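Novice: Here's the feature list from Swiss-Prot:
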type	residues	note
MUTAGEN	R25 to E	Weakens interaction with RpoB. Abolishes interaction with RpoB; when associated with E-47
MUTAGEN	R47 to E	Weakens interaction with RpoB, decreases growth rate and virulence, and increases rifampicin sensitivity. Abolishes interaction with RpoB; when associated with E-25
Amino acid sequence: MIFKVGDTVVYPHHGAALVEAIETRTIKGEQKEYLVLKVAQGDLTVRVPAENAEYVGVRDVVGQEGLDKVFQVLRAPHTEEPTNWSRRYKANLEKLASGDVNKVAEVVRDLWRRDQERGLSAGEKRMLAKARQILVGELALAESTDDAKAETILDEVLAAAS
């Protein structure tokens, strides 16, 4: 996949990002192109070797079809999850690291429902906040709206599904 300056992409763990520049760096005598990504949430800039962009999970923002699938995931019935906190946390961490928007939606759905039913530990609350931030950023881009509106959409879908 070829990215150009000005493209909006999604970077795993951080969500939506703008390709701010493409720079050439010399490392061990070899010139390589790097994508300079400015993450939408917070003040973070990430440099990714262009040849490894897909490998690390950099991808385009979901389209309408992808958005419909995300909403299906959010509305899906509750899935059985490990009762052991550490196993559940690790499984959710792996889903977030995958960079797959549907897996991020699963984490948001499952933690949100667990929070409604039993409450969450501090670690899971932070994870839910991070997963929501990633999902809201992508929803805002996919719907061409701001984060506040995307958050409202997410809350409505979650509330309607429970």
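Cβ coordinates come from backbone N, Cα and C, glycine included.
Mind running through what each feature is packed against?
Specialist: The secondary structure of R25 (mutagenesis position), as reduced to three states from DSSP, is extended strand. Other C-beta atoms found within 10 angstroms of the C-beta of R25 (mutagenesis position) number 11, with every protein chain shown included.
In the three-state DSSP assignment, the secondary structure recorded for R47 (mutagenesis position) is strand.
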Novice: Rounded to a whole angstrom, what is the C-alpha distance between R47 (mutagenesis position) and R25 (mutagenesis position)?
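Specialist: Taking the Cα atoms only, R47 (mutagenesis position) lies 11 Å from R25 (mutagenesis position).
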